[in-house]
Amino acid sequence: MAFDLPNDFRCPISLEIMSDPVILQSGHTFDRVSIQQWIDSGNRTCPITKLPLSETPYLIPNHALRSLILNFAHVSLKESSRPRTQQEHSHSQSQALISTLVSQSSSNASKLESLTRLVRLTKRDSSIRRKVTESGAVRAALDCVDSCNQVLQEKSLSLLLNLSLEDDNKVGLVADGVIRRIVTVLRVGSPDCKAIAATLLTSLAVVEVNKATIGSYPDAISALVSLLRVGNDRERKESATALYALCSFPDNRKRVVDCGSVPILVEAADSGLERAVEVLGLLVKCRGGREEMSKVSGFVEVLVNVLRNGNLKGIQYSLFILNCLCCCSGEIVDEVKREGVVEICFGFEDNESEKIRRNATILVHTLLGIPMSS
């Protein structure tokens, strides 16, 4: 039996199901291959809004949507084998679940059951996501985030994360007070709740106005930095991703630096968290970030190790960071030369990534004192 694919899963450019969804700074999601080709062709506007993009547009992985897409084949196979009336029944079923969730007389056990089933429904159906939002259930979900019951808190955060997949909900959730709850969870929640809360911040931060709101909210950034320092692998990865999303907004870079993040990010990068290198690649654009990086002992060695063993994105950012630091310090130039970076850069001449080739060329010119030709 045939079934309809959710439009949310299709790239607006290729119209194909996305295999690696990424979020453009305009807030819209595209398949990485398609939007990268758009950017590499010299386009500096959003394909949908036509609004201008920065010279080097940031592409933020949409982990939540990717997870939904990966699960979709399994779910859709089960759904397609059901009678159409049963699929339609899920919509009427969702209304009963919403009623239970918002009812003041419902027990925690009843609310947990409703949340669990709504999370499952909203994962794959944008119309149900809109229905939940329009019904006023967001307030009830936010109240559950305040609960001392960790399971109830985790399910309510998961529901809010699913709702945030709708672009129209991103600003609305912030207006409803979700940031305060997220910050509290980042401070005192369970490990799973902290990871989901950080992922929710990433989803909300794809909207420019939310970047500013989140960044200026007391303790929001410091809570992420703290999670990066003491969290488990999942928590650290999600906190670094959230910081990356927030730091695409220039005013947030100083805030992140002022929270003492640079040594923590360097340590994370040294332990293999390459998302931390990407955050440093944004922080190096502000003066305070460069000053803090120059103070961290062994930082150049960490970046050189990424050049030798990292993925393409990590190499790209490491080259960029080294060039920024070398432009400001002769001592760092000498250290970078001693680490054999000139030779490493020559090895990138035939790299598949145009950005890596360009960054390597620029760094070599900086290290050798050769002006770049216009």
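Every residue gets a Cβ built from N, Cα and C, even glycine.
The annotation domain 'U-box' is assigned in Swiss-Prot to 4-79.
In the three-state DSSP scheme, TYR58 (variant position) is classed as coil. Quoted from Swiss-Prot, the note on natural variant TYR58 to Ser is: In strain: cv. C24 and cv. Cvi-0.
When other Cβ atoms within 10 Å of the Cβ of LEU70 (variant position) are tallied across all protein chains shown, the result is 10. Mapped onto three states, the DSSP output places LEU70 (variant position) in helix. In Swiss-Prot, a published natural variant is listed as LEU70 to Ser, annotated In strain: cv. Cvi-0.
Among the natural variants in Swiss-Prot is LEU77 to Pro, noted as: In strain: cv. C24 and cv. Cvi-0.
Here the residue is the original one, but Swiss-Prot notes a natural variant at this spot, HIS91 to Gln: In strain: cv. Cvi-0.
Natural sequence variation is annotated in Swiss-Prot for GLN104 to Arg, with the remark: In strain: cv. C24 and cv. Cvi-0. When secondary structure is read from DSSP and collapsed to three states, GLN104 (variant position) falls in the coil class.
A helical conformation is recorded for ILE179 (variant position) in the three-state DSSP classification. For the natural variant ILE179 to Val, the note given by Swiss-Prot reads: In strain: cv. C24.
The Cβ of PRO191 (variant position) has GLY231, ASN232, ARG234, GLU235 as same-chain neighbours under 8 Å, each 6 or more residues away in sequence. Annotation of the natural variant PRO191 to Ala in Swiss-Prot: In strain: cv. Cvi-0; the original residue is retained in the structure shown.
Among the sequence features in Swiss-Prot, the natural variant ARG308 to Lys is noted as follows: In strain: cv. C24. DSSP assigns ARG308 (variant position) to a helix. Neighbour count (other Cβ atoms within 10 Å of the Cβ, all protein chains): 13 for ARG308 (variant position).
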Pairwise Cα distance for ILE179 (variant position)/TYR58 (variant position) [Å, integer]: 23
Whole-number Å value for how far TYR58 (variant position) lies from ARG308 (variant position) (Cα to Cα): 24
Other C-beta atoms that fall within 10 angstroms of the C-beta of TYR58 (variant position): 18
Residue with minimal Cβ packing [other Cβ atoms within 10 Å] among the variant positions GLN104, ILE179: GLN104
Secondary structure composition of the domain 'U-box' (4-79) [DSSP: H/G/I, E/B, coil]: 29 helix, 12 strand, 35 coil
